[in-house]
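See structure below.
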Amino acid sequence: MDTVNNYRVLEHKAAGHDGTLTDGDGLLIFKPAFPQELEFYKAIQVRDVSRRKSSADGDAPLCSWMPTYLGVLNEGAKIEQSGDAALLKIDERLSDSTDNLDSIPVKSEKSKQYLVLENLLYGFSKPNILDIKLGKTLYDSKASLEKRERMKRVSETTTSGSLGFRICGMKIQKNPSVLNQLSLEYYEEEADSDYIFINKLYGRSRTDQNVSDAIELYFNNPHLSDARKHQLKKTFLKRLQLFYNTMLEEEVRMISSSLLFIYEGDPERWELLNDVDKLMRDDFIDDDDDDDDNDDDDDDDAEGSSEGPKDKKTTGSLSSMSLIDFAHSEITPGKGYDENVIEGVETLLDIFMKF
């Protein structure tokens, strides 16, 4: 790998902060790091890494909904591996992807820190993305008075306050019937692309009465059959039910976190996978406990063997739902589940049950 040319702005994004980068293969993303988000990722992943896969009773640990955290990258420096043994094993498995990450191109004298995360879009051919921000309360105790007042107004005047969630943005394949439903202020057409970006103004303009129509719009893909669209909605309903159960067991507080919906809009990939979707994302890295029996396979890892990052184009999912954005999240032992998040998930469940 070269250095500068291997980092580019993340192409597909429905909302969020500017400055998110990806590597040349699109396997990883590099997201500007906030101290609280970094600590949350480390704490959750260290706690849950041994039970990342769904347990026998069907529950899923919180980390199974989150992008895999791989470490920290400083501008002008190589990846800084975690000292935690559980994470170190994952870091070592990714050596082929990270050993040559010499630096992120520096654009200012002040060095930045980046979270190194699994790219949730990796493996999708034509991803369609929906970002749903959870919660009625949109600020934490550290927010300034000005931000508190501003976020209160946003909550009070949008579905955040009434329903516990708000559509933050979408990036979907162009569809004439969708464009006919949208005012020009709500979307941008990308030049030389078959995508449109639906901005936050659209989400803020939705009401209790029409927000379900906005979610229907997300699934209104001109390249997929009605049967495939119906399958997607039912699969996301199952995910929401499972995620709801996860959050009832978690003692955390998450402000302005989002659910990221992704589905495949390329019918050829649907055919390649025989329309078979997976409820949960595959582990980013296979974690085989019998490593000692597979020492002879070490040389194959660099070529994408079963113990390296998977070829998700042929083995991955046709859709996924993930929890993202933890700059204002923390573990809160003894305080019970997060009602601020639970209320929004309950409303989403009601909507998807009616599809």
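Using the three backbone atoms N, Cα and C, a Cβ is placed for every residue, glycine included.
Don't expect the noted substitutions in this model, because it carries the original residues.
As recorded in Swiss-Prot:
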BINDING   Lys31, Glu118, Asn119, Leu120, Asp131, Asp325  ATP binding site
BINDING   Pro127, Asn128, Ile129, Leu130, Asp131, Ile132, Lys133, Leu134, Gly135  substrate binding site
MUTAGEN   Asp131 to Ala  Abolishes catalytic activity, but preserves its nonkinase transcription regulation functions
MUTAGEN   Lys133 to Ala  Abolishes catalytic activity, but preserves its nonkinase transcription regulation functions
BINDING   Glu271, Asn274, Gly334  Ca(2+) binding site
Listed in sequence order, residues with CB under 8 A of Leu120 (ATP binding site) and six or more positions away: Pro67, Leu260, Ile262, Arg281, Ser320, Ser322, Ile324
From binding-site residues Pro127, Gly135, Glu271, the one whose Cα lies nearest Asn119 (ATP binding site): Pro127
Integer Å distance between the CA atoms belonging to Asp131 (mutagenesis position) and Asp325 (ATP binding site): 11
Pairwise Cα distance maximum in Å, ATP-binding residues per record: Lys31, Glu118, Asn119, Leu120, Asp131, Asp325: 17
Which of Glu118, Asp131, Glu271, Asp325, the listed recorded positions, has fewest other Cβ atoms within 10 Å: Glu271
Spatial separation of Asp131 (mutagenesis position) from Lys31 (ATP binding site) - C-alpha basis, Å: 16
Conformational class of Gly135 (substrate binding site) under the three-state DSSP mapping: coil
